[in-house]
Amino acid sequence: TCRYLFGGCKTTADCCKHLACRSDGKYCAWDGTF
């Protein structure tokens, strides 16, 4: 299952669609896409 907004992650692949893994905070954040 994918990680939702502010969920923990190691890479962007861990996050749900339209989310990207922040390298500084290790959490999923919106990547700016719709």
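Note: Cβ is positioned from N, Cα and C throughout, glycine not excepted.
Residue density at THR1 (mutagenesis position): 6 other Cβ atoms are found within 10 A of its Cβ, drawing on all protein chains shown. Taken residue by residue with DSSP, THR1 (mutagenesis position) is part of neither helix nor strand, so it is coil. One mutagenesis experiment catalogued in Swiss-Prot, THR1 to Ala, is accompanied by this note: No change in interaction with Kv2.1 channels.
Record note (Swiss-Prot) on the mutagenesis of ARG3 to Ala: Exhibits <150-fold weaker interaction with Kv2.1 channels. Listed in sequence order, CYS9, ASP14, CYS15, CYS16, LEU19, CYS28 are the same-chain residues at least 6 apart in sequence whose CB falls under 8 Å from the CB of ARG3 (mutagenesis position).
Here Swiss-Prot notes a mutagenesis experiment, TYR4 to Ala, with the remark: Exhibits 7.5-fold weaker interaction with Kv2.1 channels. Around the Cβ of TYR4 (mutagenesis position), a 10 Å sphere holds 11 further Cβ atoms from the protein chains shown.
One entry in Swiss-Prot concerns the mutagenesis experiment LEU5 to Ala. Its note says: Exhibits <150-fold weaker interaction with Kv2.1 channels. Of all Cβ atoms in the shown protein chains, 12 besides its own fall within 10 Å of the Cβ of LEU5 (mutagenesis position).
Listed in Swiss-Prot is the mutagenesis experiment PHE6 to Ala, annotated as follows: Exhibits <300-fold weaker interaction with Kv2.1 channels. Annotation for PHE6 (mutagenesis position): spatial neighbours TYR27, CYS28, ALA29, criterion Cβ-Cβ under 8 Å with sequence separation of six or more. Following the DSSP three-state reduction, the secondary structure of PHE6 (mutagenesis position) is coil.
Under a cutoff of 8 A between CB atoms, and with a sequence separation of 6+ in the same chain, the neighbours of GLY7 (mutagenesis position) are ASP14, CYS15, TYR27, CYS28. For GLY7 to Ala, Swiss-Prot lists a mutagenesis experiment annotated as follows: No change in interaction with Kv2.1 channels.
What Swiss-Prot notes for the published mutagenesis of ASP14 to Ala is this: Exhibits 6-fold tigher interaction with Kv2.1 channels. Counting Cβ atoms from all protein chains shown, ASP14 (mutagenesis position) has 18 others lying within 10 Å of its own Cβ.
Of all Cβ atoms in the shown protein chains, 7 besides its own fall within 10 Å of the Cβ of LYS17 (mutagenesis position). Look at LYS17 (mutagenesis position): DSSP puts it in coil. In Swiss-Prot, a published mutagenesis experiment is listed as LYS17 to Ala, annotated No change in interaction with Kv2.1.
Here the residue is the original one, but Swiss-Prot notes a mutagenesis experiment at this spot, HIS18 to Ala: Exhibits 7.5-fold weaker interaction with Kv2.1 channels. When Cβ atoms from all protein chains are considered, those within 10 Å of HIS18 (mutagenesis position) total 12, not counting its own.
Look at ARG22 (mutagenesis position): DSSP puts it in a strand. Quoted from Swiss-Prot, the note on mutagenesis experiment ARG22 to Ala is: Exhibits <150-fold weaker interaction with Kv2.1 channels.
Among the sequence features in Swiss-Prot, the mutagenesis site ALA29 to Ser is noted as follows: Exhibits 7.5-fold weaker interaction with Kv2.1 channels. Using a 10 Å radius centred on the Cβ of ALA29 (mutagenesis position) and all shown protein chains, the other Cβ atoms total 17.
Among the mutagenesis results in Swiss-Prot, TRP30 to Ala has the note: Exhibits <300-fold weaker interaction with Kv2.1 channels. The residue drawn here is the original one. A C-beta separation below 8 Å, combined with a sequence spacing of at least six in one chain, links TRP30 (mutagenesis position) to LEU5, HIS18, LEU19, ALA20.
Over all protein chains present, the Cβ of ASP31 (mutagenesis position) has 13 other Cβ atoms lying within 10 Å. Listed in Swiss-Prot is the mutagenesis experiment ASP31 to Ala, annotated as follows: Exhibits 11.3-fold weaker interaction with Kv2.1 channels.
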Calculate the distance in Å between the alpha carbons (Cα) of ARG22 (mutagenesis position) and ASP31 (mutagenesis position), and round it to a whole number.
9
Tell me the coarse DSSP state (helix, strand, coil) of ASP31 (mutagenesis position).
coil
Inside 10 Å of the Cβ of ARG22 (mutagenesis position), count up the other Cβ atoms and send me the figure.
15
Nearest-integer angstrom distance between the alpha carbons (Cα) of THR1 (mutagenesis position) and LYS17 (mutagenesis position):
11
